[in-house]
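Reading through the C-alpha cells given below for one structure.
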Amino acid sequence: MEKHNEHKTLNHKSSKEKDQITNRLKRIEGQVRGIQNMVENDRYCVDILVQISAVQAAMKNVALHLLEDHAHHCVADAIKSGDGEQAISELLDVFKKFTKS
C-alpha cells in the first residue's frame with residue numbers, strides 16, 4: 001500500500017513560511033549547541049535542564065505549527081480529492097505519536 005506522504009512536499013508553503021520554519025529550527029540548533037557547551041563546561045545541572053525544557057517547548061511549537069498547517073492544507077486537499085480517509089488516518093497516527101512525547 002502506498003503511503004500518502006511519499007510524493008508530498010511543502011509546495012503550499014510560501015518562501016516566507018519556509019524561511020520562518022528554517023529560522024526557528026536554526027535558533028533551536030543554536031540552543032542545543034549551547035546546551036552541549038554547558039555540559040562540556042560542567043554547568044549546574046538545573047541550568048542545563050532549564051535550557052533543555054526551553055528547547056523541548058520550541059520544538060513542540062514548530063511541530064504544532066506544522067501539524068496545523070498539514071491539517072489545513074494537505075489533509076483538506078486530500079479530502080477534496082476523495083483521498084480523505086487515508087489522510088485523516090495518517091494525521092491521527094502522527095497526532096498520537098506527537099502526544100506521546
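The backbone N, Cα and C atoms fix where each Cβ goes, and this holds for glycine too.
A 10 Å cutoff on Cβ-Cβ distances gives Cys45 (Cu cation binding site) a total of 10 other Cβ atoms nearby, all chains included. Here Swiss-Prot flags Cys45, His70, Cys74 as Cu cation binding site, drawing on similarity to another entry.
Listed in Swiss-Prot is the mutagenesis experiment Glu90 to Ala, annotated as follows: Abolishes negative regulation of DNA binding, without significantly interfering with the Cu(1+) affinity or coordination geometry. Annotation note: Glu90 (mutagenesis position) sits in a helical segment as assigned by DSSP. Its Cβ taken as reference, Glu90 (mutagenesis position) is surrounded by 18 other Cβ atoms within 10 Å in the chains shown.
Cβ-based neighbour count (10 Å, all protein chains) for Cys74 (Cu cation binding site) stands at 20.
When the Cα atoms are compared, Cys45 (Cu cation binding site) and Glu90 (mutagenesis position) turn out to be 39 Å apart.
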